[in-house]
Amino acid sequence: MEELEQGLLMQPWAWLQLAENSLLAKVFITKQGYALLVSDLQQVWHEQVDTSVVSQRAKELNKRLTAPPAAFLCHLDNLLRPLLKDAAHPSEATFSCDCVADALILRVRSELSGLPFYWNFHCMLASPSLVSQHLIRPLMGMSLALQCQVRELATLLHMKDLEIQDYQESGATLIRDRLKTEPFEENSFLEQFMIEKLPEACSIGDGKPFVMNLQDLYMAVTTQEVQVGQKHQGAGDPHTSNSASLQGIDSQCVNQPEQLVSSAPTLSAPEKESTGTSGPLQRPQLSKVKRKKPRGLFS
């Protein structure tokens, strides 16, 4: 199950708007099973299953359908991908959720080969270590990365001020007065930000701003966490290990026929090609920015 655990960690969060409420969710599906993490910003629920659980649950919920577990997993991936990846193209399935004691049940209803298809994700409260792995540690890493970014930008602004000062000392004057700026004072800027911008900037709401604006950074931080963990475990080259182990359903379900057999006579399902909810992940790459020459604001 290590593949599912690492694959889930490196997935972005998605924002789900259901009839009952809104949720944050991430999922990783392969031919061997799936892992799902869901949160309403109050609690976090988790489910991770293998093919044996998929097969048993499919029999209980869909008595008229018979298929290998991989076919059901591919179908679930096809249903979840529009919901998690592209809100502009809604899923053909209907989703609803219920909270029962410490469990959250995410119910799915759709059609498969002309017959109703049902699925229930049975998510239990996530362990503290799982919450730390997927939320606390990544969010701390993101905060440190953003702080470092702010310091780099402040340094760049100071360098720009020195450059402008050098132009002025050389006798240059500003042609357009509207472009005039005061020297950057970091402490004053931070104090003003705390007073004027902080309330709006840290408005969490239902979690949608976090999902819409920060997932690239989130995935970069979690990818780094996985690579560091692999180095500590002596797993060899993390790039090689990641590309081999985190293919997900893209590599395992391509050209996977559903091979469905119904209790109704002469019913067969068309073959489908599916790609994974979590395809091959592109690691963030940093490129050097070529500094541009001044455009002659001064003459």
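Cβ atoms are placed via backbone N, Cα and C, with glycine included.
Packing around Lys26 (mutagenesis position) is summarised by its Cβ count: 24 other Cβ atoms lie within 10 angstroms of its Cβ, all protein chains included. Recorded in Swiss-Prot as a mutagenesis result, Lys26 to Ala carries the remark: Abolished ability to participate in V(D)J recombination.
According to Swiss-Prot, the mutagenesis experiment Ile105 to Ser carries the annotation: Does not affect ability to repair double-strand breaks (DSBs). Does not affect interaction with XRCC4. Packing around Ile105 (mutagenesis position) is summarised by its Cβ count: 15 other Cβ atoms lie within 10 angstroms of its Cβ, all protein chains included. DSSP assigns Ile105 (mutagenesis position) to a strand segment in the three-state reduction.
According to its DSSP assignment, Glu111 (mutagenesis position) is in a strand. Long-range Cβ proximity for Glu111 (mutagenesis position), meaning a same-chain Cβ under 8 A and a gap of 6 or more residues, is found for Glu92, Phe117. Annotation of the published mutagenesis Glu111 to Ala in Swiss-Prot: Does not affect ability to repair double-strand breaks (DSBs). Does not affect interaction with XRCC4; the original residue is retained in the structure shown.
Experimental mutagenesis at this site is recorded by Swiss-Prot as Leu115 to Ala, annotated: Impaired ability to repair double-strand breaks (DSBs). Abolished ability to bridge DNA. Some studies show lack of interaction with XRCC4 while another shows that this mutant retains the ability to interact with XRCC4.
Here Swiss-Prot notes a mutagenesis experiment, Ser132 to Asp, with the remark: In XLF-Asp mutant; phospho-mimetic mutant; abolished ability to bridge DNA when associated with XRCC4 phospho-mimetic mutant; when associated with D-203, D-245 and D-251. Long-range Cβ contacts of Ser132 (mutagenesis position) within its own chain (separation 6+, distance under 8 Å) are none. Classification of Ser132 (mutagenesis position) by DSSP places it within a helix.
Swiss-Prot gives this note for the published mutagenesis Ser245 to Asp: In XLF-Asp mutant; phospho-mimetic mutant; abolished ability to bridge DNA when associated with XRCC4 phospho-mimetic mutant; when associated with D-132, D-203 and D-251.
Recorded in Swiss-Prot as a mutagenesis result, Lys293 to Ala carries the remark: Abolished DNA-binding.
Cα of Ile105 (mutagenesis position) to Cα of Lys26 (mutagenesis position): a span of 15 Å.
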